[in-house]
Amino acid sequence: MGELPFLSPEGARGPHINRGSLSSLEQGSVTGTEARHSLGVLHVSYSVSNRVGPWWNIKSCQQKWDRQILKDVSLYIESGQIMCILGSSGSGKTTLLDAISGRLRRTGTLEGEVFVNGCELRRDQFQDCFSYVLQSDVFLSSLTVRETLRYTAMLALCRSSADFYNKKVEAVMTELSLSHVADQMIGSYNFGGISSGERRRVSIAAQLLQDPKVMMLDEPTTGLDCMTANQIVLLLAELARRDRIVIVTIHQPRSELFQHFDKIAILTYGELVFCGTPEEMLGFFNNCGYPCPEHSNPFDFYMDLTSVDTQSREREIETYKRVQMLECAFKESDIYHKILENIERARYLKTLPTVPFKTKDPPGMFGKLGVLLRRVTRNLMRNKQAVIMRLVQNLIMGLFLIFYLLRVQNNTLKGAVQDRVGLLYQLVGATPYTGMLNAVNLFPMLRAVSDQESQDGLYHKWQMLLAYVLHVLPFSVIATVIFSSVCYWTLGLYPEVARFGYFSAALLAPHLIGEFLTLVLLGIVQNPNIVNSIVALLSISGLLIGSGFIRNIQEMPIPLKILGYFTFQKYCCEILVVNEFYGLNFTCGGSNTSMLNHPMCAITQGVQFIEKTCPGATSRFTANFLILYGFIPALVILGIVIFKVRDYLISR
């Protein structure tokens, strides 16, 4: 086979690329050099049980089949080296990274051991030892690069001065060539920001803040153009040279990247087909009778060679046999035995350094909550459209009511009672929706960020929830006061300042309850559209059962009457009815006494309507307020519990 241009002396990086065949453990015994950090993965296997049929097919749903995702994978890599894990979609690349980093869910069966500097790690130590950059870059879009990294540093590192955080962030940005975009916003699909390659660098920078010795990156070049992908790999290779272990998975690598990797591993259906240096890879496949053609991309050639072609049954059998032959050949090769020897030698070598845990001395619970609150507030305050809509969406609804009703009357023949009942019904029914719309629009991105950062150990998911709750409280109060101030006096409701205060307080509660109920459901259901539908259904049902406006509560079936006590609409409606109707006197047809016998003239005082619609509500006015506002902390506590459970389920 002719010499490949990227393995010639001019194209290679000198001794850096050739050191994989002789580990530093062996070098140390010869030259006496200081041993470096090492990562060993020994006989790792992972399988899950899947149901045969869909959940609605009871017979087939009860049957299960075991799926082997990883099978007897062993790797060895040292600091100063970068390893590339190749494989087609579904080959187990991401699962292998999850297994090494301790992020695999416990729903499957994991076997094997992971060693760092010869020490087997416990599950609770994985998070403190490895940094993991996911394939998707999830950030708060309205923060700048500098702010994003600074808040991450404040969450991850010990409490210190602002100068300490600034120096740390500036050093990392300089190392990753981000200084020129430090004050640019991250951006999103709604508005421009930094480029995809720069976003990927920010993801890497966020992990580097804790000085990790082992970094893993899942598909870091996916979605990037050729030049940017090459720059990212060069950057990672440079990071590896600075006494780090770097492992990346790549789906479709370019030939130019071949020379930058110290070790290359190839996975097929969860089995290791090869793991070694680029030179060892060329020699291994050449000895197996599959030399790489001159001027071909070794990545493409050997990925095609180790993939199973499922286009036809004959091709599938043929290619599967070839892959099995290559797997057996690798397990019998000196390269594989050298991997096992290095892992075993590291376990008993006493000169290796201790396990290199990340620099991690984070602030306490309330310190993290304060950082999250400041970060959430700064991010959401820059979203001008969201801020404006939060403040005026209730007011917009109120303006429609004003244009429709103009001003409520005291004449029962002109709809004095009916107009007030319709107004209160709309107010109690609409205010939870505005809260729900806010949460559905703003919280899913915060949830995505917290899902990722909580896996990095920066904080717990419920702390992000509580930070959002504290952030929305003042906005909700201001929005409700603006809405109430315009609607209450313009519509001509009971002209008393104290009544206006009760009115505003009564409408604030369902607005908050609607938003917090949405947050609770967002902790259970991933799709915001489904949450939207659930909240709408619950709000309509609660209003029908609890308000007493559609059907007299006393005439309801006992189960519905009992169910009404668990709806916040019952207490809110009783408060608003008493607040508006108590002490109110109605006229009927003016001075025309012939109209006094009209059925609509039966109600001449507001107290009559109160006793007819919600008997005893006047005496329960204070209790109703306490119960209504009791829903708010109850939902917050329920949300914290659910997000704690979510934290556990994602990490298990």
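Quick reminder: no glycine exception, Cβ is built from N, Cα and C everywhere.
As written in Swiss-Prot, here are the features:
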type	residues	note
DOMAIN	39-294	domain 'ABC transporter'
MUTAGEN	CYS61 to Ala	Abolishes palmitoylation. No effect on function and subcellular location
BINDING	GLY87, SER88, SER89, GLY90, SER91, GLY92, LYS93, THR94	ATP binding site
MUTAGEN	LYS93 to Met	Disrupts sterol transport activity. Decreases expression of both ABCG5 and ABCG8
MUTAGEN	LYS93 to Arg	Strongly reduces cholesterol transport activity, but has little effect on biliary secretion of campesterol and sitosterol. No effect on ATP-binding and on expression of ABCG5 and ABCG8
MUTAGEN	ILE194 to Val	No effect on cholesterol and sitosterol transport activity; when associated with G-196
MUTAGEN	SER196 to Gly	No effect on cholesterol and sitosterol transport activity; when associated with V-194
MUTAGEN	GLY197 to Asp	No effect on cholesterol and sitosterol transport activity. Mildly reduced expression of ABCG5 and ABCG8
MUTAGEN	GLU219 to Gln	Strongly decreases expression of both ABCG5 and ABCG8. Disrupts sterol transport activity
DOMAIN	389-646	domain 'ABC transmembrane type-2'
MUTAGEN	ASN585 to Gln	Loss of one N-glycosylation site. Abolishes N-glycosylation; when associated with Q-592
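Fewest other C-beta atoms within 10 angstroms, among the binding-site residues GLY90, GLY92, are seen around GLY90. Other than GLY87, SER88, SER89, GLY90, SER91, GLY92, LYS93, THR94, the residues of this chain whose Cβ falls within 8 Å of the Cβ centroid of the ATP site are, in sequence order, THR95, THR249, HIS251, LEU267.
In space, GLU219 is the closest of the mutagenesis positions ILE194, SER196, GLU219, ASN585 to GLY90 (ATP binding site), judged by Cα positions. Taking the C-alpha positions, the distance from GLU219 (mutagenesis position) to GLY87 (ATP binding site) comes to 11 Å. The shortest Cα-Cα distance from GLY87 (ATP binding site) to any of the mutagenesis positions (LYS93, ILE194, SER196, GLY197, ASN585) is found for LYS93. Ranking the recorded positions GLY87, GLY197 by how many other Cβ atoms lie within 10 angstroms of each Cβ puts GLY197 at the bottom. Here SER88 (ATP binding site) comes close to HIS251, THR268, MET303, SER307: these same-chain residues lie at least six apart in sequence, with C-beta atoms under 8 angstroms from its C-beta. By neighbour count, meaning other C-beta atoms within 10 Å, the densest spot among the recorded positions SER89, SER91, GLU219 is SER91.
Within its own chain, SER196 (mutagenesis position) has ASP137, GLY223, LEU224, THR228 as residues 6 or more apart in sequence whose C-beta sits under 8 angstroms from its own.
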